[in-house]
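Notes follow once the structure below has been shown.
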Amino acid sequence: MVDIVKRRDWEKKEKKKIAIERIDTLFTLAERVARYSPDLAKRYVELALEIQKKAKVKIPRKWKRRYCKRCHTFLIPGVNARVRLRTKRMPHVVITCLECGYIMRYPYLREVKQKRKKAT
């Protein structure tokens, strides 16, 4: 009985590991293709999101901010995305998708705090 439970746990972990590898591969392909074929890059992102939902895994942090949450376009700063730093209230990065106009805000307070600690 214990062996069956261990095997199930191992299978779940293995499936999640494979899913994360595939997601990473799809995002890497999207990054390569995005400049000359944005539609194909968008399809790669959509496939990665489908895998993520099916396998119930999180998208790796390095890819999470590289696509538009609304239209699933792979974002390239200066081409189809505008990136701005804002310091009012709480310091944050503003990424605007130039395809659909969606605005994403990400705080960077943690980085500012680390910088202050190093300065003192």
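Yeah, the Cβs are placed from backbone N, Cα and C, and that goes for glycine too.
At each noted position, the model has the original residue.
Feature list (source: Swiss-Prot):
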- ARG65 to Ala: 70% reconstituted RNase P activity (MUTAGEN)
- CYS68, CYS71, CYS97, CYS100: Zn(2+) binding site (BINDING)
- ARG84 to Ala: 50% reconstituted RNase P activity (MUTAGEN)
- ARG86 to Ala: 20% reconstituted RNase P activity (MUTAGEN)
- ARG105 to Ala: Does not reconstitute RNase P activity (MUTAGEN)
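Feature annotations (Swiss-Prot) mapped to structure.
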| residue | record | Cβ within 10 Å |
| --- | --- | --- |
| ARG65 | mutagenesis position | 15 |
| CYS68 | Zn(2+) binding site | 22 |
| CYS71 | Zn(2+) binding site | 14 |
| ARG84 | mutagenesis position | 11 |
| ARG86 | mutagenesis position | 12 |
| CYS97 | Zn(2+) binding site | 20 |
| CYS100 | Zn(2+) binding site | 13 |
| ARG105 | mutagenesis position | 12 |
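For the pair ARG105 (mutagenesis position) and ARG84 (mutagenesis position), the C-alpha distance works out to 10 angstrom. Each residue contributes its Cα atom, and for CYS71 (Zn(2+) binding site) and ARG65 (mutagenesis position) those atoms are 13 Å apart. Other residues of the same chain near the Zn(2+) site, with their Cβ within 8 Å of the Cβ centroid of CYS68, CYS71, CYS97, CYS100, are LYS69, ARG70, HIS72, THR73, GLU99, GLY101, TYR102. On a Cα basis, ARG86 (mutagenesis position) lies 17 Å away from CYS97 (Zn(2+) binding site).
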